[in-house]
Amino acid sequence: MASSSPMFNDHAIARSKYALNSVLQQTNELHDGNGGGGYTPSSPHLGGVSLNKSQNQPYTQYNNGGGGGGGGGGHINPMHLNLNSITNNHNNHHNHHPNTLSTPHNNNHNNNNHSTSHHPHSNSVANGGHLSQSITQQRGGLADLANAVINRKNRSDSVQTKMKPTDSASNIESWAKVEKFSSSIFDSEKSKKSNIFQKYTLRLKNSYEKGYLHQHYNSQIMLLRITNLIGIVAVSYGFTKEAIFMLIAIRILCFNLFAFSIFLSFLRNRELYKKLFHPLFLFSFTTFFITILLEYKTTTTTLILFLYVVIFCCLYALGCLLFIWMVMCNLMNAICFIIFIFLESTLDRNNLISFVIYILTMFLVGASHLYVLEKFRKESFIAEKKLIKESNILKNEKEKSSKLLNNILPDFIIENIVYDFEKRDIVIPEPEEYKSCSILCFDIVQFTNMSAKLDSPSRLVDLLTQVFREFDTVVLRNGCQKIKTDGDAYICACGLKSKKKAKKQMPNSKSTPLLQSTSSTSVNNIDLDKDNKDNNNNNNNNKNSNNNFKNKNNIINNNNNSNSNNNNNNNSNNNNINNSGNDDDDEEIEDSELEHFEKLIDVAIEIMNLDVLKETGNTEGIQVQFRCGIAAGSVYGGVIGSQKYQFDIWGDTIARSHTLEQLGQPGKVHVGETIMTHKNWLKKWQYNYNIVSNSECKDQEHDYEFHKAHGECITSYFVDWKDDYREKKKKDLSCDFSINKVLNAETIESKSNNNNYNNNNYNNNNYNNNYNNNNLNNNSNNNNNEYGSSSSSSSVLGEAVTEQIDCNNTNPPLQHKKSQSILTNNENDIVSPSLTSNSPILDTTVNNNNNNNNTNNNNKNQNNIYGNNNNNEEDFKIKSKSNSSFEIEMSNIKKPKSRFIDRVMGILHHVKISNDKIDKEIIQIDEDFVKVTKLRKYFLFFENLTTEKFFHKYVIINNVVETKFFLVIGLILHLMFYLDDHIMDSAPYFNSNVIYLVMGIAFLVYIGLSFTRIFRTPLVYQIAFFILLCAFGVCTVLELIRFQNPLARSSLTRVCATLFYLNVFHSLNFLSVLFLNLFIFSFFIICSILISPTLTNHLYETDYIGFVIVLLIQICSSYGMKLAMRKAWVVNCKINFKTISVNKEKDKFNFLLKSIFPQSALTKLRDMIDTPNIETKGIVYVQPHQDVSIMFIQIAGFQEYDEPKDLIKKLNDIFSFFDGLLNQKYGGTVEKIKTIGNTYMAVSGLDGSPSFLEKMSDFALDVKAYTNSVAISRVVRIGISHGPLVAGCIGISRAKFDVWGDTANTASRMQSNAQDNEIMVTHSVYERLNKLFYFDDEKEILVKGKGKMVTHVLKGKKDLEQTNKWFTKPPEVWEVNATPAGIASPLSGTLLGEIGSFTTPRFHLSS
């Protein structure tokens, strides 16, 4: 390749008629043996084939011989593409195309289409292949695929407004839990017998039982204390009465037990009481009941019965003991009571039976109530645990998606991506134009020779991994953005600023933003532009103030700043705190391109000097040389296609950058004249950079082909650091890494500790801090050095000002291990006495000649040193036992730590910021859920009536068995009341037999109806059971109204049991239960006063007190139980809601993986996303394959004056069709790798399919047939090869699936040598497929880097049993009659401007 390095004039290009269509810059250009492009710039190309109006190529042999790199992209060197590059010979194209569309657009060409000329050679089978020969049968499939593509082409038309939500909190039906639990929460891993025991004793699995006991204890601790305190009061009251010695001894024992329980509950270490409170409670209340029996054995036994019922009604209702312990307590007291009445009382047999009935009734109703209550409690506990687990899973899935997307696509693309849950598809925003940016392109020199030195593709990939990882670090550190790597090519940019705003989810939308943009500190070029702007503002601000630290990117800019006012720092510092910059807006816009360019120059020079490029710097021991080119201007950027998403850029700027790279020299930074002649260039950069004109440009001044491609030729330049500036930059970098090496370890440790402390929340204040950072409204104008140092600079006036931190004089203690202790928050750490304000690294003052200014500015600079970055800085402020000035100075160390680590290690993968964003998203989900499930706590009613409806459905369905059981209990209770009346021969006031009969029938009817679905309706259930319980209470009161009322206390006991029974129906609304309790209580009082006035004569004050206590406790217990039930349901629904969200997040994640990576790599990549070192090493996945096939498809034939945006849209439609064809017909075997400009790359055989090569050939024929039948204004050139290669992903950012190896290089060369509508294959492919496909005779071509190669042209498939059996050889002539077949071409409107229709091809064999 010629060594001359011409540069084209930007203004000349703008005037050139070829400028519009230069947006598709990336072509399939090959490297020559010296690493140069395989095509001379004198002949513009699209996809490696010259498409000038004149098909005469003076460098044809040179073009065909392009040697090249070995990689999935190294073999494809993205190159420039001007108008000529995408324009075919207009007449030639239409005169030789075998098929035409009968559309108004083509009428001028199709009026005489019956007489269309046809050429018998390569174009004679332009529609060749099995698909073309059977186009009549297969065109429907193509049309279907095209329809699928056309439905997706309008990517900017979000589907949000077309659908209702399926996963939002407002759609209650989607998450409201009404079904029963799928499995019992009491199952264990033990035997079935053990499961039965655990099920009926409500014992959880061992892993949960301990946790529930802990929660139960903490929730009941106050109630236990109050209960024990009441026991102490009751026992103390007994001491006021005379008693026998045994009673006094038991009371003393009971008093001590209650007191000991209270004492244990107030100990700091409550573990002992947590273990003992159940047996202590059981024993203490049993002894207390024994004291009651002994005290009242000489009184009426009915009082003891009443007290027994009151005590256990309260204990069962409160549920302060676990079910099994409460049952044991009741059994022990019941046994003691029964023994007492049989041994000590003088009751007759009927009374004894009556007492036993009441005792059993209390036990039966109480135990069943507590069983259901505890079951709900434990289900709620398990639900809360499951909710935490689901929340963590949801967060992890979101983190995976976030890491994956942010590693592949820029934030301003991610925030506009929408996931359509209904169609299970992703809506990608259309590419947009970025008006002002700079592009830097790298390419390895002599990559073919370098690859030959490595004995395996794996070693090549290892080398590229090491090199590009260092590239990524440099690019990120300088605030730029990596675009992509294509094999040995590396492309980055600065200044990509999206004008699109993130799409927000519509209220009625099934589509949701895939991942919202992270916080404003994330590394995307929106923020980087802000930094650029701030850096530019800083240039002017520094005229009046000396900052402690300068931004690294301002080192160059500050050289020419006037420091004449340096001595006025005392006033100017304060004046500039609230300034937003004094630069004129026009000047900022004008200079923004310079800021981008400056950063990329620093990046390029720094990369050229990396140690990894030296023989001793990489593990392979190979010197790696790069060429690079930098250009500034506008580009189009975005994502095209429907699979294997990748961000790419197109346009004249990238084309010029590639051309500069091609025409450059190894190890030198090559730029054009336009940016160098900018009015501020020399003023800003001449003192720091060596600028050398490329004198060899004159060789190209009279090259017609070059001018035709690129416009006028003007001088280009090589840029490098000056020696003194280079040394200072080295100091800066060494200081950066020496500091950040320590800080990085501390950051990781602090983040790890913080994550271990709380997996769900990220504490932004990891360190306690006494430093009061004033809230200054400093809009980053005083932009400080993000690396903790700056370089001295010379002003135009020759006045030297030193504003640096000398890394060479860094105090040794900072480099010693002990010095790391000052960066931690450990109180035992020792602070080195040498680390004081005199330490150069800790010095925050400006070392100018005015010492007074240093003193005056010190405190002010301490306040404004971080500008408006207060939030980030709080993370790393240090707590110290020393004086406050030391604390402030120590806080200044954190600047390089936070800026560097957050940018390089944190922001890119959003380690902390993304997690905070995900936390906010989850919190937002919770907040939305809370709004829908908002509860009126005083009335226990959901504000949302739909939510209330689903809650009652849930409770009813989950309590079907309990409802039946409690109806049976009610019937038994009613029978016991009847037996009691019958045994006691009571004389009721009303005819009780009729009342008992009616209620008995009612219970039987309800029991029968409970086996139907009639009670499943919430309203029916509420009304029916309200009527039943109201009738039961009224009947019970009427039944116990007797003449003379000899059993007044037993009647009161029966009313207490009735009130208790009203509360066991958990499905009944609280307001209904409250009304029933108050109604029955009032009705009993009214009846006892009005109907049976003598009843009150048999009751005492203690009876009334006990009765009221039972009523209040029942109401409170019912409120608490139903509130807990509602909370438990909300938790279960939240689990259901988050489970749905998790599943959808998994769907999105899996869809993303499938849309970006081949199926064969998904499993390993899923695991890799979770690895800790992905934050520092990125995605590193490499897999060698011994035999796979590679294909390159180049699209050409675009119109001469198409707008760039239209060209990209047309390519998007074509590539989306290819994606759909692969997905529908060849999914799993043939995989898309990527698109490079107008070239589509695919691989076959990664899944190990034995027919991979045949399927690849079928796909090539399908693509060719599609292009010639649907997109007839296009031509394709296809190349196929097969052999070994390495596939995988490498890089810290923008890591995409790619392949490397000579097989890919060979396929690229096949494509570059193919003619229009040809499928060129290697001889090895021919040998494998000659029995299945038709091929042309072999042809020997000269390929640079490979020598002479035997190739073949694939024509069609022999096996046509499904189509035309009469074919015995490939057809030589196609005749197509323009008879409309009525099959619409969905893509024709996009590709040709209007809707067209297929013509019916009729094939005739020529003699």
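The backbone N, Cα and C atoms fix where each Cβ goes, and this holds for glycine too.
Although substitutions are noted, the structure shown does not include any of them.
Feature annotation from Swiss-Prot assigns Mg(2+) 2 binding site to Asp443, Ile444, Asp488. The number of other Cβ atoms within 10 Å of the Cβ belonging to Asp488 (Mg(2+) 2 binding site), over all protein chains shown, comes to 33.
As annotated by Swiss-Prot, Mg(2+) 1 binding site applies to Asp443, Asp488, with the evidence given as sequence analysis. Asp443 (Mg(2+) 2 binding site) falls within a strand segment according to DSSP.
What Swiss-Prot records for 438-661 is domain 'Guanylate cyclase 1', and it gives sequence analysis as the kind of evidence.
DSSP labels the residues of the domain 'Guanylate cyclase 2' (1189-1311) in these numbers: 50 helix, 40 strand, 33 coil. Feature annotation from Swiss-Prot assigns domain 'Guanylate cyclase 2' to 1189-1311; the stated evidence is sequence analysis.
Here the residue is the original one, but Swiss-Prot notes a mutagenesis experiment at this spot, Phe306 to Leu: In temperature-sensitive mutant tsaca2. In the three-state DSSP assignment, the secondary structure recorded for Phe306 (mutagenesis position) is helix.
Looking at Swiss-Prot, the entry for mutagenesis of Leu394 to Ser says: Constitutive activity. In the three-state DSSP assignment, the secondary structure recorded for Leu394 (mutagenesis position) is helix.
Taking the Cβ of Ser498 (mutagenesis position) as centre and 10 Å as the limit, one finds 22 other Cβ atoms among all the protein chains shown. According to Swiss-Prot, the experimentally introduced change Ser498 to Gly is described as follows: In temperature-sensitive mutant tsaca2.
For Lys504 to Glu, Swiss-Prot lists a mutagenesis experiment annotated as follows: In temperature-sensitive mutant tsaca2.
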Exercise. Out of the recorded positions Ile444, Asp488, Ser498, give me the one sitting nearest to Leu394 (mutagenesis position) by CA distance.
Key: Ser498
Quiz prompt | recorded positions listed as Leu394, Ile444, least Cβ neighbours within 10 Å | solution = Leu394
Practice problem: Measure from the Cβ of Asp443 (Mg(2+) 2 binding site) and count the other Cβ atoms within 10 Å, all protein chains considered. | Solution: 30
Quiz item: Quick one: Cα separation, Ile444 (Mg(2+) 2 binding site) versus Ser498 (mutagenesis position), in Å?
Solution: 31
Self-check item: Distance, Ser498 (mutagenesis position) to Asp443 (Mg(2+) 2 binding site) (CA atoms, angstrom)
Solution: 27
Exercise. Can you see whether DSSP assigns Asp488 (Mg(2+) 2 binding site) to helix, strand or coil?
Key: coil
